[in-house]
Amino acid sequence: MDETVKLNHTCVICDQEKNRGIHLYTKFICLDCERKVISTSTSDPDYAFYVKKLKSIHTPPLYS
């Protein structure tokens, strides 16, 4: 029996469950959204949407 467990994470941009992408601090960005963010021009209307979504990613506090 070959049982593969795939963990899905909720993308902070599209709010969909995906299993491929990157983690930034405590948030997840799916591969599709990562590619869209990288290829979007600053003059594109979608750029403001991506910036707003990415601003929800905060650096976790550092405790000593």
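Each residue, glycine too, has its Cβ placed from N, Cα and C.
Per Swiss-Prot, the feature Zn(2+) binding site maps to CYS11, CYS14, CYS30, CYS33; the stated evidence is a curator's inference. Close to CYS14 (mutagenesis position) in the fold, though at least 6 residues off in sequence, lie CYS30, ASP32, CYS33, each with a CB less than 8 Å from its CB.
CYS11 to Ala appears in Swiss-Prot as a published mutagenesis result, with the remark: No longer inhibits sigma-G. Cβ contacts within 10 Å of CYS11 (mutagenesis position), excluding its own Cβ and spanning all protein chains shown: 20.
Here Swiss-Prot describes CYS14 to Ala as a published mutagenesis experiment; the accompanying note says: No longer inhibits or interacts with sigma-G. Under the DSSP three-state reduction, CYS14 (mutagenesis position) is assigned to coil, being neither helix nor strand.
According to Swiss-Prot, the mutagenesis experiment GLY21 to Cys carries this note: Loss of most sigma-G inhibition. Other Cβ atoms within 10 Å of the Cβ of GLY21 (mutagenesis position), summed over all protein chains shown, number 17.
Quoted from Swiss-Prot, the note on the mutagenesis of CYS30 to Ala is: No longer inhibits sigma-G. Other Cβ atoms within 10 Å of the Cβ of CYS30 (mutagenesis position), summed over all protein chains shown, number 23.
A helical conformation is recorded for CYS33 (mutagenesis position) in the three-state DSSP classification. Looking at Swiss-Prot, the entry for mutagenesis of CYS33 to Ala says: No longer inhibits or interacts with sigma-G.
A mutagenesis experiment is reported in Swiss-Prot for this position, TYR47 to Ala, and the note states: No longer inhibits or interacts with sigma-G. For the recorded site, TYR47 (mutagenesis position), the DSSP three-state label reads helix.
When Cβ atoms from all protein chains are considered, those within 10 Å of TYR50 (mutagenesis position) total 17, not counting its own. In Swiss-Prot, a published mutagenesis experiment is listed as TYR50 to Ala, annotated Partial loss of sigma-G inhibition.
Record note (Swiss-Prot), mutagenesis VAL51 to Ala: Loss of most sigma-G inhibition, still slight interaction with sigma-G. The unchanged residue is displayed.
Comparing local CB density within 10 A for the mutagenesis positions CYS33, TYR47, VAL51, the maximum falls on CYS33.
Across the structure, TYR47 (mutagenesis position) and CYS11 (mutagenesis position) place their CA atoms 17 angstrom apart.
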